[in-house]
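S.K.: OK, Swiss-Prot features for this one:
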- Cys114: active site, nucleophile (ACT_SITE)
- His222: active site (ACT_SITE)
- Glu224: active site (ACT_SITE)
- 16-250: domain 'Glutamine amidotransferase type-1' (DOMAIN)
- Cys114 to Ala: Lacks the PuuD activity. The expression level is similar to that of the wild-type (MUTAGEN)
Amino acid sequence: MENIMNNPVIGVVMCRNRLKGHATQTLQEKYLNAIIHAGGLPIALPHALAEPSLLEQLLPKLDGIYLPGSPSNVQPHLYGENGDEPDADPGRDLLSMAIINAALERRIPIFAICRGLQELVVATGGSLHRKLCEQPELLEHREDPELPVEQQYAPSHEVQVEEGGLLSALLPECSNFWVNSLHGQGAKVVSPRLRVEARSPDGLVEAVSVINHPFALGVQWHPEWNSSEYALSRILFEGFITACQHHIAEKQRL
């Protein structure tokens, strides 16, 4: 039987909620299970680890960084806009921005989903559409909350993969495919540090990667949903874990 303690250690940024009046940090099972099924060992990262001295001690122990989706949104002041964000999670923002920049500097693999993609965009100098529904040229990218969860995560629209990038290398036989869509915000301006990897039919950025980094991929859809049942989703997670294994090998050579 495989010893899971030999698997790449993946740090997963948590989300803050309130449970029975208590501040609580949580992770949804679907994100954790997708990492386990792909051969990784997920480790929860509470927001207090944003403290620089703690983060400096933590990063050498991690083989990959995983930024999951969340009901919360990135605070607008982080990308140069005014106004409040009612669905904010400042602790997550603080940890995510710090850990993205540190991971990029150390060339640690990153896989970012939904809010995670938006964090990757903001951390590298880009900005977001705060309300996609107010952009008349864009499709409806939100889910219908009245539907059962299985239907909310059903395929919603196609994405077109850009040639020559990380996503096309992972999916060489698949230049377009259908994805689910459960987000109210999205990438507005993408930094020159990022490569656009895929777009939806309305032109909205659906995937990005960091240029000159071995594996730093963000996707706007949710491949973690029943990831073991869908070949395309499995390939993304397995590609991430493979990159983490390569990072381990690089660390051992130093």
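Cβ from N, Cα, C; glycine included.
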S.K.: With every protein chain in view, how many other Cβ atoms are within 10 Å of the Cβ of Glu224 (active site)?
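M.R.: If we count other Cβ atoms within 10 Å of Glu224 (active site), we arrive at 26.
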S.K.: Where does the mean pLDDT land for the domain 'Glutamine amidotransferase type-1' (16-250)?
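M.R.: Here the mean pLDDT over the domain 'Glutamine amidotransferase type-1' (16-250) amounts to 95.
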S.K.: Please report how many Å separate the Cα atom of Glu224 (active site) from that of Cys114 (mutagenesis position), as a whole number.
M.R.: 11
